[in-house]
Amino acid sequence: MDFQLQATDNNARAGLLNLAHSQVATPVFMPVGTQGCIKSLDATDAQEILGAKLILANTYHMYLRPGEKVVEELGGLHRFAQFYGSFLTDSGGFQAFSLSDNVKLQEDGIVFKSHIDGSKHLFTPAKVLDIQYSLNSDIMMVLDDLVGLPAPLKRLEESIKRSAKWANMSLEYHKEKNRPSNNLFAIIQGGTHLKMRSLSVGLTHEGFDGYAIGGLAVGESADEMLETIAHTAPLLPKDKPRYLMGVGTPENILDAISLGVDMFDCVMPTRNARNATLFTHSGKISIKNAPYKLDNTPIEENCACYACKRYSKAYLHHLFRAKELTYARLASLHNLHFYLELVKNARNAILEKRFLSFKKEFLEKYNSRSH
């Protein structure tokens, strides 16, 4: 993978990721397509309407259903999903912990039971890479030991040592496979303990294609999260992309960009959309509320998304109240457009050396009202 750092503005960065299936401008927000699709959207929505170049799918879910060998036999995840941009796949470790009963953490991996049928499985560093090779992921994440917060210092230390060990094992295994189109990212752990974060970086070998800051948005405060990012990001190689996993709000994303983060994913835009919360530059609105029943204006004036160019708030209000499936599609298209435009505009501001003023103006308006 080739990563070109094009510009910086203080610590904020703009770059280009050259992947096997697409060139991706950073900062980038990756819509979450856990099961190989973004909920309520298809590949045409993702590629042609949203213009997404990189989306996230999940190893745990694709492994359990339909099975990575099924996907491989059908031509890999891109052909299977008919999405010809790029895929990043998470290792599935988080889902193994969070969705399964009787999870057992071992030195060689994670033993878990399927949330679908109760069958028993073992994820090892090599196993999760083999699954991702079968999917033909453009970016693969290593298996890591994620800790919920707050956590005792001893547990954090165990987590970072195990995560670093698994990451380094994954790197050696990946080198043996000689698959340059499948890029491998390491994950830095350590909770909000800054010394543990430094130790995690120090224990993780160089040579990965990118580095992720994991283990955040799992119970810590916003200030703790930002302090952790501010400490960790400068420790990572400058010539590699930096990925903040599972975070988050528009404010979180702009704060993290200002601290040197390049890549983001979160279910928030689509999950909020399905639950009637829509993003606008003046804050969030709840489309289920009564005032929108007769509102003939778009979700946001001057928004170029598919929904705003065609439909009114009144129509979206009606679809939500009627529990029509079309509502989820239109609302998700709007919210994802908002997120993708946010990082696009942030990138342009970095290129033009005006990121801090862009961020300030955006947040002043965004936080002015939510209704």
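Along the chain as shown, the residues are counted starting at 1.
Placed from the backbone N, Cα and C atoms, the Cβ positions cover glycine too.
Although substitutions are noted, the structure shown does not include any of them.
Among the natural variants in Swiss-Prot is N18 to D, noted as: In strain: P1. Under the three-state DSSP scheme, N18 (variant position) falls in the strand class. Non-local contacts of N18 (variant position) by the CB criterion (under 8 A, 6+ apart in sequence, same chain) comprise M1, D2, F3, Q4, V24.
What Swiss-Prot notes for the natural variant A46 to V is this: In strain: P1. For A46 (variant position), the count of additional Cβ atoms within 10 Å of its Cβ stands at 23 [all protein chains shown]. In the three-state DSSP scheme, A46 (variant position) falls into the helix class.
Under its natural variant entries, Swiss-Prot includes E48 to G with the note: In strain: P1.
The 10 Å shell around the Cβ of D90 (active site, proton acceptor) contains 30 further Cβ atoms across the protein chains shown. Per Swiss-Prot, the feature active site, proton acceptor maps to D90; the stated evidence is sequence analysis.
Non-local neighbourhood of D144 (substrate binding site): S91, G93, S163, W166, A167, I187, Q189, G214, each in the same chain, at least six residues away, with C-beta under 8 Å from its C-beta. Residues or ranges marked as substrate binding site in Swiss-Prot: D90, S91, G92, G93, F94, D144, Q189, G215.
The annotation active site, nucleophile is assigned in Swiss-Prot to D265 (among others). The Cβ of D265 (active site, nucleophile) lies under 8 Å from the Cβ of F29, M30, P31, V32, L56, L88, M245, G246, each of these being in the same chain and 6 or more residues away along the sequence.
DSSP assigns C308 (Zn(2+) binding site) to coil in the three-state reduction, outside any helix or strand. Cβ neighbours within 10 Å of C308 (Zn(2+) binding site), excluding its own Cβ and spanning all shown chains: 24. The feature Zn(2+) binding site is assigned by Swiss-Prot to C303, C305, C308, H334.
The DSSP secondary structure for S91 (substrate binding site) is coil. The most crowded of the binding-site residues listed here (G92, G93, G215) is G215, judged by how many other CB atoms sit within 10 Å of its own CB. Maximum C-alpha to C-alpha distance over the listed substrate-binding residues D90, S91, G92, G93, F94, D144, Q189, G215 is 16 Å.
Secondary structure at D144 (substrate binding site), as computed by DSSP, is coil.
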